[in-house]
Amino acid sequence: MRLHQSPPRLLVCILSVLQVSAGLSSNCRCMPGDSCWPSLNDWARFNTSIGGRLVDTQPLGQPCHDPFYTASECNELKQQWTHPELHDASSSSIMSAAVANETCDAFTPRSKPCTLGAMVRYAVNASSPDDFVQTIRFSQERNIRLVIRNTGHDYAGKSTGAGALSIWTHSLKEIDFLNYTSAHYTGPAVRMTAGIQGTDINPAAHKKGLVIVGGECATVGPVGGFTQGGGHSALSSRFGLAADQVLEWEVVDGMGRLLTASPTQNPDLYWALSGGGGGTFGVVYAVTVKTFPDFAVTGVVLQFENIDPSSNRFFEAVGHYHRHLPTYTSAGGMAIAQITNSSFLLTPLTLPAYTAAATKKLLGPFLQDLHQLNISYTLNVTESASYFQHYMKLIEPNPTQLVQNAQYGGRLLPLDLIERNNSQLTDAVQKLTADGVTFVGIGLNVSSSVTGDIWNSVLPGWRTAAMTVILTTSWPLGANLTKMKILADKMTTKWVPILTALSPESGCYMSEADPQQPDWKQTFYGRNYDSLYAIKTKYDPLQTFYATTAVGSEDWQVEAGGRLCQATRKN
């Protein structure tokens, strides 16, 4: 499939970009209140040019603050605040408490002024690629920061920015199942536009007797940063990462060109978008990915407690779990284990094409280890006739589906670590959890033995990983911001380095990481970075697209008040 744009529109856009390049000489993007900021009449004319699709940001938490306070609305907001559906239906709301910075929080005092802070100033509720083109052009002509957003599932603040104009893709809801034919793949596929979420595609695929490699969180959008950043799934040990399934992209680049990117058309852009991160190479309108026939699935939930902290039996059991984990992932399983200093919760272990009997046999050696340690546990093994049924039973109800305010860090841990130095991993888990950190280990196998010969820009450390780890510490609603920032700094300087010492070369999944990661280029992109930067320069020569820790972001810096300025070059 190849999309075409009329030559007159394309020519006008390219000429416009060339003409405005001189207008981008300012070292900083324009902000509200600047003399270069568009007037209300300018915004009105732009709104007319895009069919009235401009959204003026009204902060979601506004009803909880004077002079807009409404008790009933505020109470309802507080009840719904941790539900992602509340935020992903907004063009501007920020799920991450660290990024939102209490600028308009439903849980801060009513008397505290409600400001936009890091929220975008305006958004374009896009309905077509032409809306992308028009918005890119306007942002370039007016030297305005531009960001891309679907749902706002974003720990690092990539999809928002103070004084920014957002391309909001949330209304683009098309799903087309097709038989795809190319030199590289022939078989079932699905084309999804940029606003699709798991809540849309999962039931649609199920009705067709198919599955896709999508996220564990149902409200995440598979077309944006999820797949563009790699994207792990409960089906990853069976099929690979989400980025491994991409057949082609439809994308508007920084020159306003609507392009198809596949292994044969603009292959460098295809390679970059498939794992090199979102928000920086262009605005994706649609993606076409592989689909697979559905199958029966068995799910496991296993829990035990640290009832005797004076002994080391609990962490011995954790060590045994990690020792057995490669057996589960080699069988096509994907495991999510949450470990604190008081409890271990596996919820769930997903085993495609396994029966309950086969699953219990697979778990047998680990359960025997627990018996020998005299550790009591609860175990539930659930068979489902389809992956969708399994998802709705064991994954969708999981508390991790809620907005999780926390300090985040992460690391990919290689299989070699478990096989050779599992005791060091156990010591690290014990040290981290003793400090109040939750260790979430997502066990999977996306090596070449699973994916085959894949060509994309996924961080190489994924291919040798036994698990991707997320570290979190609690961020209660209404918590003291200063105290939370202290914990965030500890994540950067103390807790993440514990895992880095275990696997200094592996890197980290960019979408579940410390936003303050010091060596982010190496950690998130590895040896791919220089090639990704060259592709960024080719398709976005004016550096229209910026996102925190995205490729090319080192050329910019966020200054006081959120102003985005060109970074000072070091000699």
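Even glycines carry a Cβ here, placed using N, Cα and C.
Taken from Swiss-Prot, the feature domain 'FAD-binding PCMH-type' applies to 115-294, supported by sequence analysis. A mean pLDDT of 98 is what the model gives for the domain 'FAD-binding PCMH-type' (115-294).
Listed in Swiss-Prot as a natural variant, VAL381 to Ile is described as follows: In strain: MD-8. Other Cβ atoms within 10 Å of the Cβ of VAL381 (variant position) number 19 in total over all chains.
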So, in DSSP terms, is VAL381 (variant position) helix, strand, or coil?
strand
